[in-house]
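Working notes for the structure below.
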Amino acid sequence: MTNLRKSHPILKIINSSLVDLPVPVSISSWWNFGSLLMACLAVQILTGLFLAMHYTSDTATAFNSVTHICRDVNYGWIIRYLHANGASMFFICLYLHIGRGLYYGSYLYSETWNIGILLLFATMATAFMGYVLPWGQMSFWGATVITNLLSAIPYVGTDLVQWIWGGFSVDKATLTRFFAFHFLLPFIIAALAMVHLLFLHETGSNNPTGIPSDTDMIPFHPYHTIKDILGLMLMLSVLSALVLFSPDLLGDPDNYTPANPLNTPPHIKPEWYFLFAYAILRSIPNKLGGVLALVLSILVLAVIPFLHTSKQRSMMFRPLSQCLFWILTSDLLILTWIGGQPVEHPYIIIGQVASIMYFTIILIIMPLTSLLENHLLKW
């Protein structure tokens with residue numbers, strides 16, 4: 001008699017995805033982040049569900065309802081901080097996952113890569129709307145500034161902004177709809193993640209060498225489940241330390257002041273995980289140009305498969321490309337730092353140089369370096 005997990009209509013799908021899935025023997029811990037992201041999403045949905053039971057999406061009571069969760073609800077403070085810092089862990093895993101894809105050439109699985117870009121956009125939208133919900137100063141002004149960027153779209157911009165706001169400013173209607181979408185989007189992200197996984201399992205995983213490994217596979221369970229559980233334990237340890245020792249480390253103190261439309265904070269900035277894109281937006285003095293640069297800073301990932309000029313898939317044996325990859329990583333860290341600084345000299349010029357470097361490395365220098373490496377290897 002066949003094993004139930006191989007014959008049951010539902011269990012056999014789970015079995016082929018998580019138990020008997022053939023996986024390259026050489027994949028490293030950099031391949032853990034997919035499962036970590038699913039764990040982060042599960043944590044976010046669960047904590048978010050419990051927060052939504054006590055939260056009220058009304059401008060008059062939203063701030064007080066968050067205070068009530070932290071002070072009066074049993075373990076409300078830990079649920080709230082798990083949710084807030086869980087988002088930071090989500091983005092850390094997300095950026096490392098994308099970085100691994102870039103380094104090892106996983107972007108050549110174009111369907112999986114493009115679904116991944118959609119997932120990134122959906123996650124960023126969810127995080128932005130979630131940041132608005134506590135209705136503190138930075139929530140209100142962040143929502144005002146970021147939604148206002150859409151007014152740069154010719155002809156329809158102003159109407160579009162007022163349509164999103166549900167009025168002539170960020171108000172009750174805006175908060176209510178942001179709460180509705182913030183609740184809905186994680187489930188759309190979960191569905192997209194399933195599609196992402198579906199396309200990945202059509203081709204099988206890439207590996208650090210970038211060489212097809214059809215002849216050298218091992219089952220996902222128990223080998224990679226153990227490895228993934230180790231990664232999960234490490235991530236949960238970091239998240240627990242963050243939540244229990246310094247829960248406000250990554251937040252903004254301005255968000256502990258209730259939203260006041262008559263008082264603008266001295267420095268409006270988003271959460272740390274958007275600062276690199278915010279720095280690119282601010283580095284262009286023109287509004288429409290800034291918005292286009294902001295969108296392209298993420299959308300540039302979609303053209304990377306077309307710019308792959310190397311004869312090798314992975315960067316494992318390409319030292320020049322490796323140097324460029326780490327320069328790009330440093331550039332992103334500089335942009336993140338600049339995004340959190342005030343708009344004054346010398347931060348403006350540093351941001352502009354770093355923004356130009358970001359696009360130049362990805363669109364011009366990396367493809368040319370790959371061609372040079374091909375030539376050096378006489379390919």
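Cβ coordinates are placed from backbone N, Cα and C, and glycine is handled just like the others.
Now, the feature entries from Swiss-Prot:
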type	residues	note
BINDING	His83, His182	heme b b562 binding site
BINDING	His97, His196	heme b b566 binding site
BINDING	His201	ubiquinone binding site
VARIANT	Ile211 to Val	In strain: Isolate CN 97682
VARIANT	Asp214 to Asn	In strain: Isolate TK 18513
VARIANT	Thr215 to Ile	In strain: Isolate TK 15708 and Isolate TK 18513
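Positions of the features from Swiss-Prot, shown on the structure.
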| residue | record | Cβ contacts under 8 Å, 6 or more apart |
| --- | --- | --- |
| His83 | heme b b562 binding site | Gln44, Thr47, Gly48, Leu51 |
| His97 | heme b b566 binding site | Phe33, Gly34, Leu37, Gly116 |
| His182 | heme b b562 binding site | Gly48, Thr126, Met129, Gly130, Leu133 |
| His196 | heme b b566 binding site | Thr112, Ile115, Gly116, Leu119 |
| His201 | ubiquinone binding site | Ser16, Ser17, Leu21 |
| Ile211 | variant position | Arg313 |
| Asp214 | variant position | Gly204 |
| Thr215 | variant position | none |
Check the DSSP secondary structure of Thr215 (variant position), expressed as helix, strand or coil. coil
